[in-house]
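K.L.:
Supplied in structure tokens, the structure appears directly below.
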Amino acid sequence: MQPYLKKNTHATDDPKASPLKEGSPDNPESPLISADIVLPEDEFASYQSYLLYEIVRAKYIMINFLLFVVTILATLTDIWFSGVLSPAMVIRICLGGSMVVLQIWSFSRPISNETFRTKLLLEVITHRPSIAGKEWKTITYNMNQYLFKAGLWKTPYHFFCEHQCYEFFKDLIKGKYPDVQWDTANTQPFISVPENQAATQNSDVEPTVKWCLFKAAEIQAHAVREYWQSQYPDVGIPAI
């Protein structure tokens, strides 16, 4: 079982302040001050208010919602004058409601852009975040900025918090963990990618992306091991 990130409560209280004291999201050599990075969870009073903010800015959802409201009002008007709820009215309401639900579902789907996913993997490889590490806040900020600047999201608030970004990363590398093979003589493991795994998994993925997947998965495996070692130091979990 993978541990969850601990919530960071040291973010700045002023959402209008500059989110960074120094550094640039596009320059990994100039580190960001994670304590001063402002994420949506620091700006919004609740997740519900954040979600409402995002949905309102999705024009296609709002257009369909307004059309649905107009349909409801028109149907109620027809019922008021005719006193009859006809099958056509029911179908009209169901179609309008289905369109709204479909648009909200598409809004909540994970972004599948390969460049975005590769950048996230490279951010993890660059920052080598630990479990519950402050590096995840920096990574989340960088990814939010990238999605906004690349036009893949309408606001710079795609990930509500670092926990959400971390969960997305875990889903991305799920099934991509390198096999850990144990040297029984030295009780030390070493990580390798079996030939059959490399041949069968992600055969349609570019070699660079494939390397990023396995490298990021290796870093995650190390982070998980270090986390549990810190929680149970007397168990003697072997180093990877």
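Glycine is treated like the rest: Cβ placed from N, Cα and C.
Here the original residues stay in place, and none of the substitutions has been built in.
Swiss-Prot lists these features:
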- ALA11 to Val: In strain: CLIB 219, CLIB 410 and CLIB 413 (VARIANT)
- SER18 to Ile: In strain: CLIB 219, CLIB 410 and CLIB 413 (VARIANT)
- LEU67 to Phe: In strain: CLIB 382, CLIB 556 and CLIB 630 (VARIANT)
- VAL70 to Leu: In strain: CLIB 382, CLIB 556 and CLIB 630 (VARIANT)
- ASP78 to Asn: In strain: CLIB 382, CLIB 556 and CLIB 630 (VARIANT)
- MET99 to Gly: In strain: CLIB 413 (VARIANT)
- VAL100 to Leu: In strain: CLIB 382, CLIB 413, CLIB 556 and CLIB 630 (VARIANT)
- LYS119 to Asn: In strain: CLIB 382 haplotype Ha2 (VARIANT)
- SER203 to Pro: In strain: CLIB 382, CLIB 556, CLIB 630, K1 and R13 haplotype Ha2 (VARIANT)
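Give me the local environment of each listed feature.
P.N.:
Around LEU67 (variant position), taking its Cβ as the centre, 13 other Cβ atoms fall within 10 Å, counting all chains. The DSSP secondary structure for LEU67 (variant position) is helix.
Remark: ASP78 (variant position) has SER86, MET89 as non-local neighbours, by Cβ distance under 8 Å and separation of at least 6 in sequence.
For MET99 (variant position), other Cβ atoms within 10 Å of its Cβ number 18.
With a cut-off of 8 Å between CB atoms and residues at least 6 apart in sequence, the same chain places MET143, TYR146 near LYS119 (variant position), listed in sequence order. In the three-state DSSP assignment, the secondary structure recorded for LYS119 (variant position) is helix.
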K.L.:
Suppose we draw a 10 Å sphere around the Cβ of VAL70 (variant position). How many other Cβ atoms does it contain, all chains included?
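P.N.:
Other Cβ atoms found within 10 Å: 11.
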